[in-house]
Structure formats: structure tokens, C-alpha cells
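*Asks:* First the structure, then my questions, so here it is.
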Amino acid sequence: MRGPLGTEEELPRLFAEEMENEEEMSEEEDGGLEGFEDFFPAEPVSLPKKKPKKLKESKSSKGKRKKKEGSNDEMSDNEEDLEEKSESEGSDYSPTKKKKKKLKEKKEKKEKKEKRKKRGEDEDDNDDGGLKEPKSSGQLMAEWGLDDVDYLFSEDDYHTLTNYKAFSQFLRPLIAKKNPKIPMSKMMTVLGAKWREFSANNPFKGSSAAAAAAAVAAAVETVTIAPPLAISPQQVPQTLPIRKAKTKEGKGPGVRKKNKGAKDSKKKGRGKRVAGLKFRFGGISKRKKGSSSEEDEREDSDLDNASIHSSSVRSECSAALGKKNKRRRKKKRIDDGDGYETDHQDYCEVCQQGGEIILCDTCPRAYHLVCLDPELEKAPEGKWSCPHCEKEGIQWEPKDDDEEEEEGGCEEEEDDHMEFCRVCKDGGELLCCDACPSSYHLHCLNPPLPEIPNGEWLCPRCTCPPLKGKVQRILHWRWTEPPAPFVVGLPGPEVEPGMPPPRPLEGIPEREFFVKWAGLSYWHCSWVKELQLELYHTVMYRNYQRKNDMDEPPPFDYGSGDEDGKSEKRKNKDPLYAKMEERFYRYGIKPEWMMVHRILNHSFDKKGDIHYLIKWKDLPYDQCTWEIDEIDIPYYDNLKQAYWGHRELMLGEDARLPKRLVKKGKKLKDDKQEKPPDTPIVDPTVKFDKQPWYIDATGGTLHPYQLEGLNWLRFSWAQGTDTILADEMGLGKTVQTIVFLYSLYKEGHSKGPYLVSAPLSTIINWEREFEMWAPDFYVVTYTGDKESRSVIRENEFSFEDNAIRGGKKVFRMKKEVQIKFHVLLTSYELITIDQAILGSIEWACLVVDEAHRLKNNQSKFFRVLNSYKIDYKLLLTGTPLQNNLEELFHLLNFLTPERFNNLEGFLEEFADISKEDQIKKLHDLLGPHMLRRLKADVFKNMPAKTELIVRVELSQMQKKYYKFILTRNFEALNSKGGGNQVSLLNIMMDLKKCCNHPYLFPVAAVEAPVLPNGSYDGSSLVKSSGKLMLLQKMLKKLRDEGHRVLIFSQMTKMLDLLEDFLEYEGYKYERIDGGITGGLRQEAIDRFNAPGAQQFCFLLSTRAGGLGINLATADTVIIYDSDWNPHNDIQAFSRAHRIGQNKKVMIYRFVTRASVEERITQVAKRKMMLTHLVVRPGLGSKSGSMTKQELDDILKFGTEELFKDDVEGMMSQGQRPTTPIPDIQSTKGGSLTAGAKKKHGSTPPGDNKDVEDSSVIHYDDAAISKLLDRNQDATDDTELQNMNEYLSSFKVAQYVVREEDGVEEVEREVIKQEENVDPDYWEKLLRHHYEQQQEDLARNLGKGKRIRKQVNYNDASQEDQEWQDELSDNQSEYSIGSEDEDEDFEERPEGQSGRRQSRRQLKSDRDKPLPPLLARVGGNIEVLGFNARQRKAFLNAIMRWGMPPQDAFNSHWLVRDLRGKSEKEFRAYVSLFMRHLCEPGADGAETFADGVPREGLSRQHVLTRIGVMSLVRKKVQEFEHVNGKYSTPDLVPEGAEGKKPGEVISSDPNTPVPASPAQLPPAPLGLTDKMEAQLGYTDEKESGMQKPKKSLEIQTLPTALDRVEGEDKHQSSDSKDRAREERTEEVEKAQGSPEQPLKEEVLPDKEPIPDKPELSLGHSGDFRPDDPKTEEKEPGETQQNGDREEDEEGKKEDKNGKFKFMFNIADGGFTELHTLWQNEERAAVSSGKIYEIWHRRHDYWLLAGIVTHGYARWQDIQNDPRYMILNEPFKSEIHKGNYLEMKNKFLARRFKLLEQALVIEEQLRRAAYLNMTQDPNHPAMALNARLAEVECLAESHQHLSKESLAGNKPANAVLHKVLNQLEELLSDMKADVTRLPSMLSRIPPVAARLQMSERSILSRLTNRAGDPTIQQTSSRRRDFPLFQRSFPAEPSHLPNPRGREKLQPF
């Protein structure tokens, strides 16, 4: 690893090299000097090291080595060179250097040597006479005529400029500023002198800065004076046989290490090889110079922490490279510090630039690869001469022998030992290990060495003894005693100047680690040295170092959990315990881990000695270990005897204890297990009056009801009736089950095996109960990870070794293998995961605890368990009817599938009967299968439980945070889409946290005062939370009265705060949350339940602490924050109210008043009613998730009052609020707020203090005493006992809130209430606060205070409302409208309805509240007051007429069953129905998101029908003003014909009218088709609501294609090809039904199709439908929509005063419709039978009849005189018997064709609107060319057929050829057509176009403010009112991403 530049060791060398380079380069031109800057790069460049080719002069003796034996003679020239090389290079040596040089180079080198020698002699002379004083910087600058820089260095400068690099960076710009043209060489010299002077004047001489300065000053001196050759002071005479150990002069961690490859090359000999080509980086860019010294320091520290093996790793790499005979040339890069040891220039000869350059082997030139001519792509192999040398004829020559020897000498001197001490990471004289690269200071060894040892020396690492095995984990560490010190001799070799003096030579203490060995038990734990751990478990050691404090050993951890006092007493009494505690327990080893739980298996070794596989208590199976027979472990012999006894019991005599072990076992013979009888000895149908003998033997006593349960279970078993034991929680279902299984075993009925599946958290409790109540059972707990389960399968399932294949993968068990266990305990998950093994065993009985896991027959658990081979099933559940009857049926279906297998039949039985009857019927049905007892039935004298809701105030700090959260999230709350559901949930969670405690927010936690031990200051902790203030008072009284408390919270962080609170108050406590696992959990429960336990409180998380825990010793439960799911809270407080409880249980549920918590409590209660009152399939809420509306409602609760406090506070201070207080209606449940308002009203004005106090809850001593009074009446549950206490209404403590008089009452069985929503609530409430906050933020960010514009937000919202009202398409019908919206509904334009209600009626309707969303009346479900029959009638009406029109309430659309409903109720139900229709989700779901039953509603079919009816209605309205109302106008009375078209449209109450909030004038006769289409579009806005997805998707575009089609008629014949091409394009655009035959696309070639739709439509953005010019053109164009014959006919009739008729469907020729019309009209016109032959006219009136009478009401349409024309074509068939059937079939078939054409027309319109085009090169376009070819061929040979018929044989032959050609062309076309669907461009789904999900599009649609696209175009729309109404932004109204599929049935 390279260190940064500028370290102390490198600076002298670095500086000297710079100066020498300066000398060499000063002879060259100035351009070459730029390379100097690169010797001081700002950040190191890590590049491969190369051995320099040319030797440079030595600058420093620093890197010099101690000489070996033969190195002490006087130095020859070669040796001198060698020394110089080793000195100057340090660790730069690399084996990749060249071994041979050219002759010329050799000569040059010799000359240089002589010069150097001469210079060296001069320097020696100087040495003798003393050194000359170097010139000062002032002298130098004066000498060179430069301006000196006068800068006075401050004390700070001496502190900061601690190295040469920093100094240079600081001073160089100052010098350059005064002397802009100073040469680089002079700059460097001046800087060196300045640095020397700066260092000499440094007042901090002892600091590292001074040391660095001295080093560089020394380097500066070497510019002119070379140092004398350093000879090692410790020279040993050559004759001595004993050599000293190897030493070296290390350079510290900042220096590169030498490469190891030298040794390898030496070993291999000097065979020829291709030398590496030299590369060099010159002129490194200046950008790299800007880094600070911080980076250098960071790299230094990185180096210190780097892997200790880095040098050897690098060396190995180098060695590997050296082994190749031929190697590629390596690119040589510049080194950071040492510079480049060659004479080559560091810039390109051609471009004079630096970079990666290739060096010539025969001259100093260098080149870029790209600058050579020709250019080289890569470096050439071998030696390379540059173009200049080749031109001159200079060639490379090998070196002669003496130079090779010189190279060899270098190699011998090469060393790969570390350059720094391994202990202190510092340089200096180092002792090198002979076996590894490690180096050490003598004083760093432990114990330190006084002198260098003789002979070979091995470091501590090489002499470290190996470990006895693999370490599994580190348990503890400690300091050892230091080794005895050596007698300190003379100090070691001299250290560098500036280094601290060596430490005294005394040993230092080392760490020792207490470790657990892998594969060995905790009995074998032992201590190991730190070095052993570091060497053999490096990663584990480093991880431990990182996670633990390595200065102080960890405190002793008594794993047993005993308190110090108890353990001291026990140690005094029990010396064995004291010994174990000292050896094991204090290091965190639990006593249980050293106790044998069970012996699993045995084996014999080669000597015949026996070994046992032992499972240890409280440790998983993968920690099992093999132990020898003679080990001294308590109770080992007893367990061995039990092991052999169990083998004998299960396998018989063969499995006895081996004979040689019998003696040891004799004395334990009496403990042998009793064998169960082979045949039954007791009749299971006979009742036990008292508990049987085998239960007495356990020492336990069953309660009478438990004995009754045992009798019932045994009887059911005998009868073969599978059962559900459904006793209420806390009545001991576990004990009854275990005793039942034990009775089967002990009485000889069954030997097992039994499978028990239970929640993972309760399995420990099951184990304990089995141990207590069934001691003879061999119970195996099958849980844990893969390794543990693998051990269990191999050792616990069978006695045979090969019964199951080993390994982690699960395999089946062999058949007829003896099972080892009696009972297998496992979790739900493993039932499914390890199905292979568990499913292969035949189980005598299955027990499923918490069996409501089986309520869904689609769950994997249900399906897998159903496949097991089970003789008898027993299910345990405390909540058998948790949700609904369907779930109960699934339980019964699992039990007895042969009896309960028809879900529909089962549910029908319970469909229409009242709740009481359902209960009775259920009782009869479940009688044989289910036993359920309640605590109230069983324990008549069991203390009752009382639950109180305790409302708590927010503290001031909480209020601040509550407001802040709401204000900060204003945008999310106020987003017009209602906000993202996830973001609303996040806001709610933040508010819940705030209600609990503000310290749950990191900001508050950081600011909170903290004690020295890290816990929060108690007083501020309490004051910050209203709940804690109350809790403090309550706990004080509860403690004084001797009660014990359970405190539940959902949040584990809240439990942390409660811990701090209890510590502050001085209460002892226990805690369980999700992170505390089985063993620790049970210990905590045992400690709390122990007699005389000191623990006063038990902190539990609601979910983790709610299952399988018995804490009956506590009698007070405080639910600190309610859970989302009320069942979890019930489970929680049932921990205390259970068997063993002898005191009354008080349950206090803390609820923060007027906050989200209070609202959540109400919603949770309502949800509970929903899931339990409704015993009806599909109504149970499957998901506990809140709807977005519920979330919004919860968030609003109490906010009005909270923010009103601010305003009142300002009023009391005489201030005026800046914004008016919005009049926000109080949400339901806000009775408290209402009460507070009343109180305000009665308060005298000005008495604000009293006003404030009146609405705040105060808890004084009297209130607390009353709250804790246990003589209050128990919660009255008697009325609700039918549903087993699930609806126990919460009793609200009336005294808590002073104003509250009454208790909440349940009026009727309201399951769910739909609530009105004010969409502008957040706008009114938070806008001002939000803007204020944004302003504060801006000011704090330094942007200055802005002047706020005064805005009246009420005005703004009214303005918004005005323009939104014009866009009724965007108003939300998905939630019930507010009062204002209701008024919009009622204020209808005059004349639209003949039955207008009076104002009084409307007002009474409006004031009457809506029925609840879900309610139960007489056993039946009502949705918004609609019963099942009415809901069915409404659906039928939708399927008949499509969307209800605006005036549906006053038309025949309102069928008889719906006429009893008020208009408000009807509209509310329409809104709800449409919301459900637009709700994404599977049709298979039982309910919608809000819990309303689906009742088999198929969203697909309903949307399809609505869409088709909408298209039909729109098409009829398009032509209605032209065609009138009557199909046969000559038969119509005169009065009817004279009506205005507008009246004609609306006069029939059954025909839906165009509805718009603003009154529209009736369409005049001249209105364009497009305008009509737009008016038709508004038809879908009935009842102020959006159309659902289908109709939205179908009716988006104007009918511009109709007009375009008319224009087509005027195209000249030569444009026919273009028309065909466009038609083909339309084929590709169309999104029509895949069912329609594709071949029809090419048939109607005479049919006009749209040509260039883009011309008429333009881009959608530029489309302006109400442009007056367009309107002028359109009436004429409208008449061109028909065919030519039709046009002519229409004109003729118009002139003669006859009626006009106009009708067309622009299907683009994709259906047969126009072909049929042409043929039919030709026949009708030619025969004159306009009425009798069915054609276009009849199709129009068929559609008009469908609009009036509904879908497929053929008979009604035929009987209507308005549509008499439809009967005319069939008059001739009237005498036939199947006349009606034939007529209806024809109408149905014809309507299907029209349907298809309408859909295609709509799709074409949309394609044109979106400007969809097909690439002309697309293969599909080839179809057009083929068609032209076919037509051309056919037309040009038409005459042939006549000639052929006339007998012309040549013509006949030609005709045959032509026909063959046509056939081939047509077959090719057919092949192309089959490929079309996959190639055509499709209109992407709306969701894809908008890049929004279906749900988010729906959110936009359901919001009043509309989506952003509307808002963006609002200004344009204000100018065009018609466009506003009829053209809402198209994409956002197409929420159905599967639009194409929905059109398929047509």
C-alpha cells in the first residue's frame, strides 16, 4: 500500500529527487519543466511499481539496510552503485526491470559513475572540513534578482503547516504572485530554503511538525551535499559462525513494500526473457493537485487498518507474473513519491504533452502510442527503439557480465519484509522474522528483547500454538498478567530523530478470550490468547473488536438471571455452584445450557467406548454435542438410564442397556417407565366422576369443568366424532387436550403418534404442560432452523439410522419404521414447509391450537393439513365465530369433509332467518362437534372485569407536535385525490406516536434532557405526555393499595420510554416484546408470577404479549395505546382475566381526547360490530386495513378544536386572527367537542381561563381515587351474550370528562355508517398555518422575510368551486356529496321534469339523514337502506337501460321496487354503486373495500352493458333531431310532429336526457354531428357523477370521422389508392373485437372510409369544437354522412315537404354493415318497399327502441307505435308458427352487428383523436399493395370471362392463368392477415398512457377538484363553456386499462 506524499520519512528523499531532476532538466528548454509539478500530486496515484532502468544518485541514508556477513569490505564501484541504488530506491525494486542494456547506454553510465565518484570525493573532503552553511532564501532571491516575500508566520501557521506539502501549497502562490516568470527550478530551491528557515523558527520543537520540518531541512541540504555512505554500526566480523537475526531499517507505513518477485526470478536463474516495455505517466493533470492533507491522513489511517497480509498478497501476484517466459509488456506509470529513476523525458517527443508514454530503450525519448507514425494500438513486445534511433541506426545491445552481477547483487539485497513494525506500525530499526514478512521493534515484543538475538529468529505469530478446534463464539475477554520483564541492557539501535524514547523493557498485559468451541458443549469452554484468535479466526476477531470496547473487559453477565444478592447467598451455601459460577456462569453461560435435556443417540468408537449425543436444555438441536460416557455432569446417569429405558419400551428386549453398563444401571432400575397396556382397560364412553389415577400421579388437579371436557373428548373419540374445543380464553384448553391424549395412551386406546400444531410463541408453554400433565410422554418439539430440524429428523423420529435420509433437504420416512416419539409439537409454518416428512407419518390424532388459522380453505395450511393421514382431529379455538359463517363452515369442512362439503347449501340455510334463529340452528348443527364454556358460566364466583375508557389530555409539547405534523403534511392531506393511502397511514402513525409521547420523534428525543446513564430525565419525561402524567398518579395509588399492573403498548420504543419512567419512579418491572424469544420470555413470566415477587409492573407489546401467557397474578391492565385490531386488545387483557385470578380485574384503556386515538377507538368498535354482528357470508372484513375515507375521517377528528385553541389564545391577548375560523362541522363521535362548545356558550365573555379549563380534563386525587375504585359495576354484557361477549360495549367512565353526561348507545344494528365529507376541510383548517410555516422555513434558510399577500381563502375556494361546477364530470360521486352538492341535484332546469317536488319536500328530504351504509334489519342486510330485493331491482335496471339518467328519479327508470326511496337515498345508492363498479379488484372477492357484499356482481358485464347502452343512446341522440320520434311520421298525429327537437328529446320520461349542471339550450336542427356527440357525451353525467370506466372509455371523442367520411365521397377516382392505404392504416389503428372476422377488412372496398383524419381533427391540443368557422361548415357536411343515394333521397323528400331521414355508423368498413346497407337500400329503393325491406332506416329505429325500452326488450319495442316500422319486414311471415321467435332472433342478431359497428366507430374515433399512424414500411402495409395488385389484375382481365364463355380457347387459357395468379395473391394476403393482430399498433391502455395506476386514476375521478390536466387547461376552458362540459381531459377519464378486452363480446 502506498501512503500519501509528504510524510516525514519520505520528504527528504522526495525533495532531493526534485532538486536533482531540476538540475538535469535545467539544461532542457522551459517546456520540459512542467513535469516538476507532477512530483507533488495532491492525491497519490496508485500505479504498478517498476524497477527503474537507470540508476540515480543516492540522496539519503534513511532506507539503508544492516549489512549481511559479506557486505563489510570496502566497496567497489559496483558495490557503490548497488548501495546507491538500494538507498535511493527503497522498496521500488521490481523483477519486471530489464536485465540488459545497450552498449551506448552502458558507456554513458560509466561516464556518469566517474562523475559521481569525483563528486563523492569532493563531498568527503567537505565532510572532513565541516559542512558549508546553505544560503538563506533571501540570499538566493537577491542573487537571482527576484522579489522576496515578506510574510510573518503566526502561531496558527506553525500549527497548521506541519509538513512540506502544506507549506509549499501555502507559500508557492505568494512567491509566484511577486515573481510571475520564476523558473520552476528556482521556485523549488527557494521553497526548500524557506521551509528550512520556517522549521528552524518553529517554536513547537517537540511536535510532529518540527520533526517533519527537520526531515525536510535535511533533505534540502542534500541538494548540494551528498551524505557519506552509511555503514551499519553493528558490524560483525566475518569469521564469527553465529550470525545475528535479520534486521532492517523500516520506513514506516507510508512507504511501498518491495516486491517479492525478485526472489522468484533469482531462483529461476537468468534465462532469457522478453523484458517489459517501459511506460510512464507524465504531466498529470492539475486537477489532482487540489486535495487537502486530510485525504493523506485518511489514507494513512486506512493503511494502518489494512490487511496485514497485503504485502504477501502483492508479492505472490508479482511472483506469478515472473513465472511466464514470455510476458506482455507492462505499462510503466509514474510513482507518487520517489519520482522516476530513469533519464527518460516525461513528455511526448511529438506533442510535448504528458500522459501515458512509451519509453525508447536506446535513447531518453518518449512517445504517445497515437503520436507514432504509423500509430500503434498497443505496446510492442520486447525491446523497442523509437523512430529517431531507427533512423540513426542505433541498436540495442545486451549488458555485459559485470552489470548482470550488479543486477544480481540487487536481487540478493531485495527484501519483502514489512517496512514498519507490526505492533506500533512505525518505522525504524526492525527485527525481521526468518519465516514470514513480519517485522518488529525489539521493544514492541512481549516481553521486549534487550538486543538482537543470535541465529534464526521466529516472530510470535510463527511460534503461536494452533487452536484445539474451531471457535464458535467469543463469550468474554480479560487482561492477563504481563510476563516477567527482562533485565534492561543497553538501548536498542538508534531511533530516528523526533521519535519518542523507547519504552522500558517490561512486558505488557495481553488479552485472553473465553470461547465456545464448535461441536463441543459449554462444559468445554476455555481461554485462548488474543494472537491465536487473530491468526486463526481473523474475521470473527475483527467483528468482535468492532462491536465491543477493547479497553475495558465486559462486565460479568450472570446468564441465570439471578439477582446479585440471591447469587451471593447461593454461592455461600452451595460450593459447587460457587465453583461453576466462577468458571462459567459469570461469563454469560446459563446454568440450563450445561444441563442435559435428553440423550438422543449413542455410538461406539474404535475402542468400543460409548458416546452419547446430548441435547442441552434451552439450546436448539443444532447445538447437540457428543460426549463420552464418563464425563462428570449432574444427573447424567439418570438420563442415560431414561434413554435406554425408552429404547426398551419402544423396541422391546433387544434394545436393553449393554451388559457392561448393567451394573451402573442396577440401582436406577426402579425408575423404569411403565409400559402401557396392549388392550384398552377402560371404556372411553364411561364418564369419570373423579380424575383418573394417572392424573393423580402427576400431582395436578383438574377443575370440574375440565374433567367434563375430558369426558366429552373421550366420548367423541369413541364415537369417531371430530371436535372443536372452543372454551373461552383462559379456561385451560391446553391442559384438557394433554390429559385427553394421555388418557388414550395410559388406557391402551392408542399409542400415538400425536401431532400438535400451535403458534410458535406458545410451544414452550405446551412443552411445560406436557412435562407436568403427561410425564410418560416422549415429546419432541419440531421447530428451529434447517440444521436443527435435520438433527431432529435423524435422531428423534426413529431409532433406525437409515429411516430417513440425512441432510437439510426433507425426505419421506420409510414405511413401517418404529416411531420414536409419542407427541410431536410443531408450528403452523413447518406443517407446510416439511410436509414431505410429516405427511408420510400416520397420525393417531391431530390437535390444532388457535384453529381459526383454518378459517380459509384456500390457505396453504388448510390444504396441506387436509392431505395428512389423520385418524382423529381436535381443534382448539377461543374464537370459533371470529368473522362469519363461511369461516365456521371451513372449520367444519376441515373436521368432517364428508358431512360439510356444500358451502352454498350451508349458507342458504342461514340466508333469510333472524339472528336468534341462526344461533339456535347453529347450536343444533354444532352440538356434537363443539364444546364452548365461558368464564362467566364456569366460574360463577370468578371476579368480574371492568373496562374503562380513560380520556387523557395532550400536553403542551404534544399539542405543538400534533399541529406541526398536520401542518407539515398539509399537501398530502389536501391533495385533491384524497392523498395516497400510504401517506395518510404514515401521518396517522405519526399522530399516534405524538399521542403516546413526543420523545418517539427523533427531534424531540435529541433535545430532551438526558441523565448520565443515558436514560431520559424523569420529570421532563412525565411532563411531556398527558398519558404519563396520569399513569404516574395511578401507579402511585395502585402500588400503595398492593395491586400489580400489566401495561400494554403497540410500540416497542414506547416500552423503552416506559422503562425509563419506571426506573425514575423506582418500580421494579419485567418486559416482553417481539424481540424477547421463548426462553427469556418464559423466565420473565415465571419471575413475575413467583410468590412474593417484587416486580410491580409488566411491560408488554400488545401482539407479542397477547398469546399463550398467563399473568393472573396481576389484577390491573393498562392499555397505553389501543391496537388497530380490537381482538388483539381482548387477547391482551385476557392475560390477567383467566384461571387463577382471585381479584377483580380493572382494564383502563388510555385514549387521548379529541385526537386520532379517540376516533380509532370508535372505528375499531364499529369494525368489531361489522365482523361479529353479521353472521352472513362475505360480510366479514377480510383485511383489517382502513379505507382512505376512514383514514381521512380519523385524521380530521379533533383538529378543529386543537387549532381553535390557537385562535382563542390570540383573541384573549387582544390579537386578531389573520384568517377567519372555518365553520367545520364536527365529525361523528365528537360529542366531547360538542359538549365543550356548549360550555363555552354559557361562559361569560372574556373569562377565557375558565373557558379553557372547562374543556380540559383534570385528574385530581379525588378523580384518581374514583377511577381506581374497584366497586364500580362490572361491564354489563348480558344483552350481547348471544354472540359470546364479542360485542362487549366499552363502558365510558362518565366522571372523566366533566361535560359528558350520557354513555354512547347502540341505537340499531348499524354495521357501518357512510359519512359526509367536506373536501375543503384541510384547506380551511391548515392553509394559513402551512403558509406561515413555509414562511418561517424560508426565513430560517436565509432567504429573507417575504411580504405575505393577504388572501381570503374562502373567496379563493369559492372561485375554485365556480369553475369546477362547470365541470360536473369531475365532481366526485364516489363519496356522498355535501349539503351544497345536494342542492345542485335538486335545482333542475325548468321544464325538464313535469313532477317537480316542492321546496318543502326537498328540504325535508335533504335534512333527513341517510340510512347507515350497512345495517341489519330483521335478520337481513341493508345497504344505505336498500334491501336485497331493491338492490337486485336496481341492478336489473342498470342492465336494462345502462347508466341512470339525470332525472332517473322522476322517470320510468325508477322501477316499482325503488319508488319508496327518497331522492337523496336513491342518489346516494347510485353513487355507492358506481364507486363499487369502478373499484379495482377481483370479481371473486366477497365484499368491496368498504365491506359491502358483492352479491355476485360481475364488474365486467355491468360495465360492458353500460358502455354499449351509452353508445347506442349517443348514436340515437346524434340523429334524433333530424329523424324525429316516430318511425312512420305519416301515421303520427300532427301535434307531435310540430314540437321542437329539444322537447322531443326530453318529453319521453323513459328516454335519458343530456344532463349538465348548467342549463343547455336544446340542440337546433342545424347543430353539427360533432356538437351532438358532445352533448350526447354529457348524457353520461347523470346524477352529478362520473360514468364508470366502460362508458368513459367509449365516449371520449367527437364524431369527426362521420364528417370526414362524407368528404371522402368527393375524392377523385385517382385518390382511390390513397383511400385504400388509409383504410389499411385504420385496420392497424382499430382496437375492435378480436372476435370479428379479419377477412372482412378487405371486402367492402366501395365503402367510404376516413381519409387523413388528422386533417380534420388536428392535434388534440389544438382542437376547438366551438370555433364559429367550423360550425358554419358543419351543417352541410352533416348531410354528407349517408351514401349518395341517401343524400339524393333526402334532398328530394325535403323539397317535396316530406320528412327527412339521416343515419350512419362510420365503422371504417370493418364490419359487413355498410355492404348490407348498400344491398338492402338498392333493393328497397328499386322496389319502392321502403318500409318492407329492412335497411338502414330500420336499424336506426331499432336502436331508438332499445334506448326507450331497454336492452333486448324486443317485444316491448315491437308493440310501441313509435317503432311500427320494425314490424313491416315481417308481415309476410306472420302466418308461420315460429314467427315471434324468428323475428326476435333476427333483431338480436342485427343488434349484435350494430353493437359491433358502434364499438369500432368509437375505437376509430379514438385512434384518430390520438393521431395514431402506422409506419408505411410496416409489413401490415404490404396488404394494401397486394390488394391493389388483385384489383388491377381482376379489372384488366374482366373481358376474359365473357370471351371464355363465348368459347374463345386462348382467352380460356389466359383466364385460367389469371385465376391462378389471383389465387396465389389471395392466399398470400390471407397469410398476411393472420399475422396482423400481433403486428398492429395498439392504443395503449389509459393507465399506461397516464403512467398512473387504476386506483390512482379512480382517486382523481372521485375528487371534486379534478385532476391536474383539467387545472392546467382551466384558463382555456373558461373561454369555451361547451368544451368544458363535454370534453374533460380525455385520458384521465379512461380509468379502465383493459378497455379492449371489455369490448370483445361485441
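Here, residue 1 is simply the first one shown, and the rest follow in order.
Just so you know, glycine gets a Cβ as well, placed from its N, Cα and C.
Where a substitution is noted, the model still shows the residue that was there originally.
The ATP binding site annotation in Swiss-Prot covers ASP727, GLU728, MET729, GLY730, LEU731, GLY732, LYS733, THR734, and the record cites sequence analysis as its basis. The domain 'Chromo 1' annotation in Swiss-Prot covers 499-556 and rests on sequence analysis. If you look up Swiss-Prot, you'll see 594-655 marked as domain 'Chromo 2', on the strength of sequence analysis. Here Swiss-Prot flags 714-898 as domain 'Helicase ATP-binding', drawing on sequence analysis. Quoted from Swiss-Prot, the note attached to the mutagenesis of ASP346 to Ala states: No effect on interaction with histone H3 unmethylated at 'Lys-4'. No significant effect on the ability to repress target genes expression. No effect on regulation of cell proliferation. The mutagenesis experiment GLY355 to Ala is recorded by Swiss-Prot, whose note states: Loss of the ability to negatively regulate cell proliferation. Looking at Swiss-Prot, the entry for mutagenesis of ASP361 to Ala says: Loss of interaction with histone H3 unmethylated at 'Lys-4'. Loss of the ability to repress target genes expression. Loss of the ability to negatively regulate cell proliferation. Experimental mutagenesis at this site is recorded by Swiss-Prot as ASP415 to Ala, annotated: Loss of interaction with histone H3 unmethylated at 'Lys-4'. Loss of the ability to negatively regulate cell proliferation. For the mutagenesis result CYS432 to Trp, the note given in Swiss-Prot is Loss of the ability to negatively regulate cell proliferation. Quoting Swiss-Prot on the mutagenesis of ASP434 to Ala: Loss of interaction with histone H3 unmethylated at 'Lys-4'. Loss of the ability to repress target genes expression. Loss of the ability to negatively regulate cell proliferation.
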*Asks:* Looking at the mutagenesis positions GLY355, ASP361, ASP415, ASP434, which has the shortest Cα distance to GLU728 (ATP binding site)?
*Replies:* ASP434
*Asks:* Which of ASP346, ASP361, ASP415, ASP434, GLU728 has the fewest nearby Cβ atoms, counting only those within 10 Å, among these recorded positions?
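*Replies:* Among the recorded positions ASP346, ASP361, ASP415, ASP434, GLU728, the sparsest Cβ neighbourhood within 10 Å belongs to ASP434.
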*Asks:* Nearest to ASP361 (mutagenesis position) by Cα, among ASP727, LEU731, LYS733 (binding-site residues)?
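*Replies:* Closest candidate to ASP361 (mutagenesis position), judged by Cα separation, is LYS733.
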*Asks:* Return only the integer: C-alpha distance in Å from LYS733 (ATP binding site) to GLY355 (mutagenesis position).
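*Replies:* Approximately 83 Å lies between the Cα of LYS733 (ATP binding site) and that of GLY355 (mutagenesis position).
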*Asks:* Round to a whole number and give the Cα-to-Cα distance in Å for the pair CYS432 (mutagenesis position) and ASP415 (mutagenesis position).
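*Replies:* Computed Cα spacing between CYS432 (mutagenesis position) and ASP415 (mutagenesis position) is 10 Å.
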*Asks:* Between ASP727 (ATP binding site) and ASP434 (mutagenesis position), how far is it from one CA atom to the other, in Å?
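*Replies:* For ASP727 (ATP binding site) versus ASP434 (mutagenesis position), the Cα atoms are 79 Å apart.
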*Asks:* With every protein chain in view, what's the tally of Cβ atoms within 10 Å of the Cβ of CYS432 (mutagenesis position), excluding that atom itself?
*Replies:* 21
*Asks:* When you rank ASP346, GLY355, ASP415, ASP434 by Cα distance to MET729 (ATP binding site), which of the mutagenesis positions ends up on top as the closest?
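*Replies:* Considering only the listed mutagenesis positions, the nearest one is ASP434.
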*Asks:* Using the alpha carbons only, what distance in Å do you get between LEU731 (ATP binding site) and ASP434 (mutagenesis position) once rounded?
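*Replies:* Spelling it out, the Cα of LEU731 (ATP binding site) and the Cα of ASP434 (mutagenesis position) are 76 Å apart.
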*Asks:* Please count the residues of the domain 'Chromo 1' (499-556) that DSSP assigns to helix (H, G, I), strand (E, B) and coil.
*Replies:* 20 helix, 11 strand, 27 coil
*Asks:* What residue among the binding-site residues MET729, LEU731 has the most other CB atoms lying within 10 A of its CB?
*Replies:* LEU731
*Asks:* Which of the binding-site residues GLY730, GLY732, THR734 has its Cα closest in space to the Cα of ASP434 (mutagenesis position)?
*Replies:* THR734
*Asks:* How big is the Cα-to-Cα gap, in Å, between THR734 (ATP binding site) and ASP415 (mutagenesis position)?
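*Replies:* THR734 (ATP binding site) to ASP415 (mutagenesis position), Cα-Cα distance: 75 Å.
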*Asks:* Please work out the helix, strand and coil residue numbers for the domain 'Chromo 2' (594-655) from the DSSP assignment.
*Replies:* 23 helix, 20 strand, 19 coil
*Asks:* Quick one: pull the CA-CA distance for ASP346 (mutagenesis position) versus GLY355 (mutagenesis position), whole Å only.
*Replies:* 8
*Asks:* Have a look around GLY355 (mutagenesis position) and count the other CB atoms within 10 A of its CB, chains all included.
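*Replies:* Step by step: centre on the Cβ of GLY355 (mutagenesis position), count other Cβ atoms within 10 Å, giving 19.
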*Asks:* According to DSSP, folded down to helix, strand and coil, what is LYS733 (ATP binding site)?
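*Replies:* For LYS733 (ATP binding site) - judged by DSSP and reduced to three states - the answer is helix.
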